[in-house]
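Asks: Next up is a structure, given as structure tokens.
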Amino acid sequence: MRKRARIIYNPTSGKEQFKRELPDALIKLEKAGYETSAYATEKIGDATLEAERAMHENYDVLIAAGGDGTLNEVVNGIAEKPNRPKLGVIPMGTVNDFGRALHIPNDIMGALDVIIEGHSTKVDIGKMNNRYFINLAAGGQLTQVSYETPSKLKSIVGPFAYYIKGFEMLPQMKAVDLRIEYDGNVFQGEALLFFLGLTNSMAGFEKLVPDAKLDDGYFTLIIVEKSNLAELGHIMTLASRGEHTKHPKVIYEKAKAINISSFTDLQLNVDGEYGGKLPANFLNLERHIDVFAPNDIVNEELINNDHVDDNLIEE
């Protein structure tokens, strides 16, 4: 029996490239043995609703084609359900942090090859209050860069748009009082920003979590304490090399459950999109989603080798 795949795509991502190549993508998947259909999103929340519908219709595979925001919506559509379909990823956004972490090719046909080859691995996701995320949650003015950067600037200079906007915001940054409880420990004090990471790639910084594991059941918690502009610039430089973890203003920990609160009205960034405001409870859901990934990911330190699943297409 042929497997059924549903593509959920953002038609505006990647300068509408996927929309143009959709017919070829459908043909490629059909030749590989999939009965395939596609759905184009029109507004925020569409990908979540369509993922839920596809689950009810018992699709074997869901393919998210778009940026990290589209992927986040698809994950939110399936995370609470039993017998979740496998997830395929076609990175079409500006940064594509999750795709980077799993070494998924940025070209459409290369990403489809990963799905067709059939190798998959289970990865952790995070639950924040009543929603889910697959890459990161963060707070602090600098973390607002990804959803405050103009779309036109992103289309012109790509990922560099975030750095341009980030440097523009640096002088405005202010520390806020935070209480962060994590696995029996407590941080209480002034901080500029915090990150909860599930992968090694956040906002294009591929060494922000140098010891990341995608399936170990732990968040990486990074807290940047109150710092002056020179100190913050130094931390960012170190972060580009994965050398920030020992900086005296950086707290770097692993935790399964985290609670964050503040008297300040602090916005949250979840997978690159606006995620509401504090307070927030975070829980790591270990190996919760089964994702297609290149076979060589088994040789990477990001994945525990004894967890890797080799699930090939049944012809």
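A Cβ is built for glycine as well, from the same backbone N, Cα and C atoms used for every other residue.
Annotations for this protein, taken from Swiss-Prot, read as follows:
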- 1-132: domain 'DAGKc' (DOMAIN)
- Asn10, Pro11, Thr12, Ser13, Gly14, Thr41, Gly67, Asp68, Gly69, Thr70, Leu71, Asn72, Glu73, Thr94: ATP binding site (BINDING)
- Asp68 to Ala: Loss of activity (MUTAGEN)
- Pro91 to Ala: Loss of activity (MUTAGEN)
- Thr94 to Ala: Loss of activity (MUTAGEN)
- Glu168 to Ala: No effect on activity (MUTAGEN)
- Lys213, Asp216, Tyr218: Mg(2+) binding site (BINDING)
- Asp216 to Ala: 5-fold decrease in activity (MUTAGEN)
- Glu273: active site, proton acceptor (ACT_SITE)
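In terms of burial and nearby residues, how do these features look in this structure?
Replies: Residue counts of the domain 'DAGKc' (1-132) by helix, strand and coil are 56 helix, 38 strand, 38 coil (DSSP-based).
Using a 10 Å radius centred on the Cβ of Gly67 (ATP binding site) and all shown protein chains, the other Cβ atoms total 26.
Neighbours of Asp68 (mutagenesis position), defined as other CB atoms within 10 A of its CB across all chains, total 29.
All protein chains considered, the CB of Pro91 (mutagenesis position) has 28 other CB atoms within 10 Å.
Over all protein chains present, the Cβ of Thr94 (mutagenesis position) has 24 other Cβ atoms lying within 10 Å.
Taken residue by residue with DSSP, Asp216 (mutagenesis position) is part of neither helix nor strand, so it is coil. The number of other Cβ atoms within 10 Å of the Cβ belonging to Asp216 (mutagenesis position), over all protein chains shown, comes to 20.
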Asks: Fill in the CA-CA distance, Tyr218 (Mg(2+) binding site) to Asp68 (mutagenesis position), as an integer in Å.
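Replies: Between the alpha carbons of Tyr218 (Mg(2+) binding site) and Asp68 (mutagenesis position) there are 20 Å.
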Asks: To which of the binding-site residues Asn10, Thr12 does the lowest count of other Cβ atoms within 10 Å belong?
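Replies: Candidates: the binding-site residues Asn10, Thr12. Fewest Cβ atoms within 10 Å: Thr12.
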Asks: Using a 10 Å radius around its CB, how many other CB atoms surround Glu273 (active site, proton acceptor)?
Replies: 17
Asks: Give me the long-range Cβ neighbours of Gly14 (ATP binding site): same chain, 6+ apart, Cβ under 8 Å, in sequence order.
Replies: Met92, Gly93
Asks: Give the distance between the Cα atoms of Glu73 (ATP binding site) and Glu273 (active site, proton acceptor), rounded to the nearest whole Å.
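Replies: Here the two Cα atoms lie 10 Å apart.
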Asks: Nearest to Asp216 (mutagenesis position) by Cα, among Asn10, Thr12, Gly67, Gly69, Leu71 (binding-site residues)?
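Replies: Comparing Cα positions, the closest of these binding-site residues turns out to be Leu71.
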Asks: Based on Cα distances to Thr94 (mutagenesis position), point out the closest of the recorded positions Asn10, Gly67, Gly69, Lys213, Glu273.
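Replies: Checking each of Asn10, Gly67, Gly69, Lys213, Glu273 against Thr94 (mutagenesis position), the shortest Cα distance is to Gly67.
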